[in-house]
Amino acid sequence: MKSSEPASVSAAERRAETFQHKLEQFNPGIVWLDQHGRVTAFNDVALQILGPAGEQSLGVAQDSLFGIDVVQLHPEKSRDKLRFLLQSKDVGGCPVKSPPPVAMMINIPDRILMIKVSSMIAAGGACGTCMIFYDVTDLTTEPSGLPAGGSAPSPRRLFKIPVYRKNRVILLDLKDIVRFQGDGHYTTIVTRDDRYLSNLSLADLELRLDSSIYLRVHRSHIVSLQYAVELVKLDESVNLVMDDAEQTQVPVSRSRTAQLKELLGVV
């Protein structure tokens, strides 16, 4: 019997459909903000996740969070990214149309959130913002193991990366990723045959990737050693050729050259 599914539907697209269905079953966190980005209301999910963050990062009790700038509830390294999202405008100038969702990591607790903001309009015009987020931590990470001695818990280990493509959220398998390249507010994720944009920073990724497989060879590059092809020396610099569609030569910083050679078994 022939399948009724179009031949053009890829495995990745089928996985995206399955994940999208799961996402629809989630109870989202919802935060209402006024025109200045100050919190006016939470639903129960948002309070459960952001409440502890406010208590530990700001020393503010949950019942005192109302009226606080929502940016302050996130780690300092994530604040510029969130502020950029809240201030984003539609390229066509539409005051209602909202930017696409972003992935963001918060440290207290250690969670991965997909965040969407929508401008709200009342009879008198713009009146604030509705922020909706989905906690995709359990779909994208796993515990990294027990910390040694009484030390602080290690960040959870990533096994999938959430990205936004064609009006849907897709989870990329780490094993399919050749390299990551940092570029301003975004990180470009490169597979053998495609590229994706992610809002997760290289610093966030580096903490949550297996260091025996993924190495930050340069301030702007993390590579999967499984896709390394060749080390190329050019004058005083060293590049690593990666097995993506362009056979990209990734620069290797001097401080990482010896470590990279050791991991690759190169003398």
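Each Cβ is built from the backbone N, Cα and C atoms, and glycine gets one as well.
Just the original residues are modelled here, none of the noted substitutions.
Each residue in the domain 'PAS' (15-86) gets a DSSP state, and the totals come to 44 helix, 11 strand, 17 coil. According to Swiss-Prot, the feature domain 'PAS' maps to 15-86.
Recorded in Swiss-Prot as a mutagenesis result, HIS74 to Ala carries the remark: Loss of activity. Its own atom aside, the Cβ of HIS74 (mutagenesis position) has 23 Cβ atoms within 10 angstroms in the protein chains shown.
Quoted from Swiss-Prot, the note attached to the mutagenesis of HIS74 to Lys states: Loss of ability to bind heme. Loss of activity.
Quoted from Swiss-Prot, the note attached to the mutagenesis of HIS74 to Tyr states: Loss of ability to bind heme. Loss of ability to respond to CO, presenting constitutive activity.
The heme binding site annotation in Swiss-Prot covers HIS74, MET104.
Swiss-Prot gives this note for the published mutagenesis MET104 to Leu: Much higher affinity for CO. Loss of activity. No effect on heme incorporation.
For the mutagenesis of MET105 to Leu, Swiss-Prot gives this note: No effect. The structure shown keeps the original residue.
Residue counts for the domain 'HTH LytTR-type' (161-266) under DSSP, helix first, then strand, then coil, are 24 helix, 54 strand, 28 coil. Here Swiss-Prot flags 161-266 as domain 'HTH LytTR-type'.
One mutagenesis experiment catalogued in Swiss-Prot, HIS218 to Ala, is accompanied by this note: Loss of activity. Annotation for HIS218 (mutagenesis position): spatial neighbours VAL250, PRO251, VAL252, SER253, ARG256, criterion Cβ-Cβ under 8 Å with sequence separation of six or more.
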